[in-house]
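Novice: My questions all concern the structure below.
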Amino acid sequence: MPVRRGHVAPQNTFLDTIIRKFEGQSRKFIIANARVENCAVIYCNDGFCELCGYSRAEVMQRPCTCDFLHGPRTQRRAAAQIAQALLGAEERKVEIAFYRKDGSCFLCLVDVVPVKNEDGAVIMFILNFEVVMEKDMVGSPAHDTNHRGPSTSWLASGRAKTFRLKLPALLALTARESSVRTGSMHSAGAPGAVVVDVDLTPAAPSSESLALDEVSAMDNHVAGLGPAEERRALVGPGSASPVASIRGPHPSPRAQSLNPDASGSSCSLARTRSRESCASVRRASSADDIEAMRAGALPPPPRHASTGAMHPLRSGLLNSTSDSDLVRYRTISKIPQITLNFVDLKGDPFLASPTSDREIIAPKIKERTHNVTEKVTQVLSLGADVLPEYKLQAPRIHRWTILHYSPFKAVWDWLILLLVIYTAVFTPYSAAFLLKETEDGSQAPDCGYACQPLAVVDLIVDIMFIVDILINFRTTYVNANEEVVSHPGRIAVHYFKGWFLIDMVAAIPFDLLIFGSGSEELIGLLKTARLLRLVRVARKLDRYSEYGAAVLFLLMCTFALIAHWLACIWYAIGNMEQPHMDSHIGWLHNLGDQIGKPYNSSGLGGPSIKDKYVTALYFTFSSLTSVGFGNVSPNTNSEKIFSICVMLIGSLMYASIFGNVSAIIQRLYSGTARYHTQMLRVREFIRFHQIPNPLRQRLEEYFQHAWSYTNGIDMNAVLKGFPECLQADICLHLNRSLLQHCKPFRGATKGCLRALAMKFKTTHAPPGDTLVHAGDLLTALYFISRGSIEILRGDVVVAILGKNDIFGEPLNLYARPGKSNGDVRALTYCDLHKIHRDDLLEVLDMYPEFSDHFWSSLEITFNLRDTNMIPGSPGSAELESGFNRQRKRKLSFRRRTDKDTEQPGEVSALGQGPARVGPGPSCRGQPGGPWGESPSSGPSSPESSEDEGPGRSSSPLRLVPFSSPRPPGDPPGGEPLTEDGEKSDTCNPLSGAFSGVSNIFSFWGDSRGRQYQELPRCPAPAPSLLNIPLSSPGRRSRGDVESRLDALQRQLNRLETRLSADMATVLQLLQRQMTLVPPAYSAVTTPGPGPTSASPLLPVGPVPTLTLDSLSQVSQFVAFEELPAGAPELPQDGPTRRLSLPGQLGALTSQPLHRHGSDPGS
């Protein structure tokens, strides 16, 4: 297998670094994006959620000012200081009282820390929260109600209060900086202070504003950290007085928050547009000028230096007593006129503000970059080397550190490998054969290293091994998390725990340490310790075990090396016994006699070293292969015992290596063959399609990492070989972490969990890979199990998600999959579990008892559905009004509203009882709309989709005149009677044709005082022709729509003429039946002629009732009325478009609900 390179692709480790550092310190923090106009929260850790009591889904996309934690005891000054910190680029600490979700109050120290990108621009803010004390301990009420808590609905988080940062003309203030009055600069001081003049003239009654006199000129010391005496001595006693009163519809922010009907106001920093209610910011040259201004000695500035006539006011300034302090702690010098306005934000909170409004870095911020970095490091308790930047960056490699996969390290490893092989061969040989010869020739003249070339080589090997130890202390490694570790300290610890001891023993130069002692045999034995390096050689060569030829070669080399070692031992045994034997029966004496070189009586002479080594190697090879010829035989007991051991070793090696070579190769290369086959396919794919190099490198790196992660195992292929019950158990084990720790799956039965586990699929994504693109169809729900991702809209990061977060769309609220409103991109190597919407809904249909719990406990951290891209999709107002449905069949949902309890024959009167709000199955509008008073079905009705069956394709409504109170003798329920006196409990398929006609009776005359009731819908076998589908602008032109409307208008004109005549005939027939009980409808006057009627109508008597039969007859007439020849054919598929809705009608939630003037209940 290739060398493990680890995660070397550029990763965005911003979130991982912050979490790793903060979680160990039990921090509570949030991360906000400084480039969106509301500084929305894009990440919050579990500690913050536990602190405030809100879930992550409720906190995400909230303003980072945390105004949803404000309450009665929250200081406005502290809140303003936090807002000011978001304007600058320096950190600030503020003490403020916050409220939890349960209403309990606590005092918190908030650290606002900016985060910069590689260009030095502030792109994010980290807000760290530290609890100082509980308010209950200092005498506050037990529970103060948090009136600003957000709604528990996850959809409400996107429309809650937002924090808009607007900066007015900064260039104009920059140009005016040089025009400050020269009289105010007579003192030699630092022109860094900021003086705030505030006019106490109240603002306009329609706005609620809080002038930021304190906010625009404060630093960390004056933000509740400096002594009160110094601040009072510098500023004066009047600095704590309020500077502006809050006026508007509500007397105070608290009163406004107490009103449940009031829309959530947004806290925004906006420029004051009134010259009478804004604060001017001007510069002070020194502390003397500040004292003069505090005492009123400094005259007001000229008009060109401010925006209006301002009254000097003693305000909170820098907590300093000298000019040097002003130089050191000067604040932003060009802050424009700012007020804190509570306004309603109707726009998209995620859209970035213009460049002029988004730039919040002061002109001198570039000069303070190094100071900011030091302070950020102090606040975060992080080292400067690990302070992250929010960008894709390669792993940090320390200086003088060698990558373990670099070319230099590869060459060096091969060099060390050759030296180790040399050591393994020559160390036993020199210890057995050469030491005896050296002793025998010790009387020879001393010629140094020239006579001993192997001694020089041994010295070089020792030096190389020592250098290798030093290199290993600076070589990176891959940890258990597949991360490349380059820190010298961690590398040293890892090396000490691993191969350091073996390398150290193998590198000891024993011949130099024992030089001159004369014990050459001891030196030779100690040198055998170098053979310990063979363990590392085996580990290095294991990567080549995937090649068949290499394995055969390695096996042969191993066999030869073992034979070499045994030959050295065989010679050492014969050489040791030779001087002590009286009878010359050893194998050496026999060898000398055979080759004609016998030993003399003094033990000298005999065969040469070459003859001895070759003979010993011949004996060991023949013994290991069990092919002994007997020409070299053991004679002494020691030689026979050694021969037995050699035979045992040889039998094992021969049987395990040579006897099973094919089996070994097949077993070792099964995975390797699959790897190379798949890799070959990838390369052929790259070559065939001519993929460019950057993309080719991504493909290869992803394949290699995925192969090392899964080892080339195809889970689907493996699972298909097992029965379904075993497949479910395996999938349950693989997804056990998700099913155990994810809240929506708690409480599910084991059978339900097994069914869900079968539907989950695991996705692995490298850094920089885009999982979902903007506009893609959302067909699955994603659960993050490892890594972190970011969600972008354009180039703006709107959310950062990590482990255990969920993103997608709420499947129970939409019948059809929506489209993504942003890009989802991986920051690190991520593992995600995804389940398709069809599979999830199918499982929940099988377990309806678990479905309620699942939908109620599912909290999607970020909703990717883009409602603006889908015409007629329900908005947040509809969803908050009860637009909650459950899946009853596949892709069919049942609306749970108050109307479900009514019987099919009951009549619900508009204006009596609770009106249905939102896109219900039988009502899509409300009376009093801008185009009529009749309820109508909008195009966003989920029941009108094609995949819900023909019975749900349309929702016809029946319109009947609103009746007066029913007489006591009338039948209950108010159903109209047929001619036979029976109740009509069935609906004509065309009886709802008038549901889409806006105020059709207005053609007869004045319809004032008449209301229409909504009858329960009945399934129609075929859709009405008047239910015109909403045509797509891309498929039908505007002229087709206009011609269709003209045809319908002509139909209505003919309908008026015939309806007047038919009504007279019908009413005369009804008046003859005196035995019938009068129905429950009030009398209707005879309608006059229509505005376009060609002939006058015959006068008739008063209309006593209007039955369903009459309306049914009229509906049938309309259904079978032919269209003119020039009118286009009406399509029958797609969502229906009611005639009461104009062509440019927007979403229903955007239209305010009005009650008609003739409504009796208004």
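Residue positions begin at 1 at the first shown residue.
Each Cβ is built from the backbone N, Cα and C atoms, and glycine gets one as well.
What Swiss-Prot records for 17-88 is domain 'PAS'. Annotated domain 'PAC' per Swiss-Prot: 92-144, in sequence order, evidence recorded as sequence analysis. H186 to R appears in Swiss-Prot as a natural variant; the accompanying note says: In strain: BALB/c. Record note (Swiss-Prot) on the natural variant A455 to T: In strain: BALB/c. As a natural variant entry, C752 to Y appears in Swiss-Prot alongside the note: In strain: BALB/c.
Please situate the listed features within the shown structure.
Specialist: A helical conformation is recorded for A455 (variant position) in the three-state DSSP classification. Other Cβ atoms within 10 Å of the Cβ of A455 (variant position) number 15 in total over all chains.
Applying an 8 A CB threshold to same-chain residues 6+ apart, the list for C752 (variant position) reads V843, M846, Y847, F850.
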Novice: Please spell out the DSSP helix, strand and coil residue counts for the domain 'PAC' (92-144).
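Specialist: Its residues fall into 4 helix, 33 strand, 16 coil.
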Novice: What is the three-state DSSP composition of the domain 'PAS' (17-88), stated as helix, strand and coil residue counts?
Specialist: 31 helix, 12 strand, 29 coil
Novice: Can you check how the pLDDT averages out over the domain 'PAS' (17-88)?
Specialist: 87
